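**Q** The structure is given below, and queries will be raised subsequently.
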Amino acid sequence: MSNHHSKTKKTSMLGREDYIYSHDITNKNKKEKLNGASKNNDYNQDDDDETMKSKMMDFCDKTTAHGAKRVLIARNSFSKLMWGLIIFSFLLMFAYQASKLIFKFSAHEKITDISLKFDDVEFPAITFCNLNPYKKSLVMMVPSIRDTMDVYDNAKTHSKSEGEKKKPKVSRKQHSDASQQMVRELFAKEIEEGMVELKKSNKTLQSQNKSGRRRSQRSIENRRYEAIEAHCKCVGNIGMECIRFESPPRDPSSKCICTYDRDMEVAWPCFNISVWYDHECPLCHDDGYCESTLPSGTTSSDKWPCMCRNRGDTSERDDTPYCIGKAGVGKIEIRKLWLENNMTTTSTTTTTTTTPPPTTTSTTTTTTTTPPPTTTARPNQRAIVSNPETIKAMGFQGMTDGVAMLTRAKENLMFTMAALSDKQRIALSQSKHEFIEMCSFNGKECDIDEDFRLHVDPEFGNCFTFNYDVNNNYTSSRAGPMYGIRVLLFVNTSDYMSTSESSGVRLAIHPPTEYPFPDTFGYSAPVGFASSFGIKKKVMQRLPAPYGECVETKKVVDRNYIYAGYDYHPEGCHRSCFQNGLIDDCSCGDPRFPVPEGYRHCSAFNATARTCLEKNIGSVGDFHHITQKMDKCVCKQSCEEIIHEVTFSCSKWPSGATDLGDCDGMTESECEQYYRLNAAMIEVFYEQLNYELLQESEAYGLVNLIADFGGHLGLWLGFSVITVMEVCVLLVDMISLFFKSRHEEKLLRQSTKRKDVPEDKRQITVGSGRKSDAFVSI
């Protein structure tokens, strides 16, 4: 009775279907035990109860996954089929979703977080360079450099004569005259009607019987440009441009003649008075520029008073000199700039005492040109200058464009300088105290000797780096131009080489441990201005592989990296690959970049090396773009990079109230003009003391994968972590049962063989069987 009561209670606790399923399993297990007990085998028959089928049924009965149990407790085959299809469909859906999750995880996507950091901001290193790399007065003392410049000067002279022979060059003035003539033709009717109306309304016109001389004089006075005498300081070659002052000249040697613009009230350019000569030009244009001779086939009886000078540095008079009309009275009188500025009414005349150069051409209607292929721009040149191999190596053959020739001359200068030692190149460029006159940082005076370090650049010569010491780094306490670096730099334009197109300063902003690269990442500041460079700091932190490709280590140990002693930079990597490729092919390197230890740069005068270099540069292309020839070179970004964004502004400098430096023997106005033409004020400062942190992070990591994987398991199959553990236990049991059944089958076969052996041989067989059993038990 009690047994029946307990059975009823158990049935009520379980569901009906669960009870039936459990009862069937119990009866089935009992039957299997009875059948197993009836068999007479040599091994334990109780292990047969743990069959794979019973394990699966027991798992489905007790698992926390609800779907599998529904198949086994279904009342009919249709229900089992439906539940099986549903579970299988959900299993496929889960597999699809799981594959997408795995694909998303394997893509290693990343996101960039941007945040503002308020912390101490270290001031970057600033490298200052003169746009003129070497002093003209010094480089012309070195034979190899002088030869390089002579080849350039000869090429310029030759290209001008060749251009005149092939196709006469049309001047800007001739283009302007042609445009005026076209307008006259297009608007001839309107112009004629306007002139008729003007004549009718103007009854006070001057008589037309005045002399042609006075008419010519009056026309000159109304034109825009004229020659004017001024006070100048001329330094260097006599043909170089002079520095003009507003004050009267102290002596005749300080006089110069300038081209005066009436509209702008500016006198520029100015040249020493000794290079000018008086002339009577047969033709002067409406703007004031004159022609020393008439074009072929034209005649004129006019005689316009003008001042002329040679366009080149030669002492002989040019066939086409630069001429500008005079507005003074008489043949050799000229207006004085200092009198115009002081607005004096006293008429002061000065007679020029310069001796005009010997005239080699007569003023006729026909002109002759002498072909100058063998003419040199400067006398007493060495034989190597006219050597055909030298001319071929320099690459001026066939060039007529002045800009292209200047670019080529700059390259040739770098080739020549690369053959010199560092000590020799340093001596030819500006020294620290010549270049840097004044400096302050954070409102305090700098120590020019200690705070600036020399940096020799292949293109800009001597450069000087501020804040180069990592162990003693400057930090800005405030934002604004007053609390950064303010430096007065003297570039001395009077000593500029002919290859320097513009006057000013080149600066690069970079971390102290990185190479400056002023040619690529630099900024230019002109003379005569206070240039302000406001900077904002950004820190970029990139993820390494597998999320991205970046270089984690800053120190470079590769011997092929040509910028030894500096941190890794992608620009340095590209240049190193480019340079090493050229060395492999030509056995010499490009002078724009350093060479590894034991190698040399290509010679400027070696045509074979230059040809090989040009050929390889043409095949490789820009060293920033990897081609098939550089496919082995992989240049990655740094994992941590400091970026400085720069904004530029400028104002005219000096103001007139500025306390300037070395102005011995000059008035205040002369000193101001002197510095305006030769110096630049530079300000570099932080616009704000916070900085942006751009940090990469993984967009989908392992934690996200596990969470989404578990969510889909629970959604489609009703699985949890416990269910996963149950499946793992089931797999272990199934594997152990498989190997156990294989072992028992082996024992059964051995037992069967012993029964078939004759009795006289069974002892040996039994012994061997025991040995096998012992081996299995081990």
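Including glycine, each Cβ sits where the backbone N, Cα and C put it.
On a predicted model such as this, the values are computed, not experimentally measured, just so you know.
Pasting the relevant annotations from Swiss-Prot:
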- Ala393 to Thr: In deg-1(u506); degeneration (MUTAGEN)
- Ala707 to Val: In deg-1(u38) and deg-1(u529); degeneration (MUTAGEN)
- Gly710 to Glu: In deg-1(u512); prevents degeneration (MUTAGEN)
- Gly710 to Arg: In deg-1(u679); prevents degeneration (MUTAGEN)
- Ser720 to Phe: In deg-1(u558); prevents degeneration (MUTAGEN)
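What does the local environment look like for each feature on the list?
**A** Taking all protein chains in view, 22 other C-beta atoms sit within 10 angstroms of the C-beta of Ala393 (mutagenesis position).
Take the CB of Ala707 (mutagenesis position) and look out to 10 A: across all protein chains shown you find 12 other CB atoms.
Look at Gly710 (mutagenesis position): DSSP puts it in a helix. Non-local contacts of Gly710 (mutagenesis position) by the CB criterion (under 8 A, 6+ apart in sequence, same chain) comprise Phe719, Ser720, Val721.
Following the DSSP three-state reduction, the secondary structure of Ser720 (mutagenesis position) is coil. Ser720 (mutagenesis position) is surrounded by 14 other CB atoms, counting those within 10 A of its CB over all protein chains shown.
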**Q** Can you give me the Cα-Cα distance between Ala707 (mutagenesis position) and Ala393 (mutagenesis position) in Å, rounded to a whole number?
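**A** Here the two Cα atoms lie 69 Å apart.
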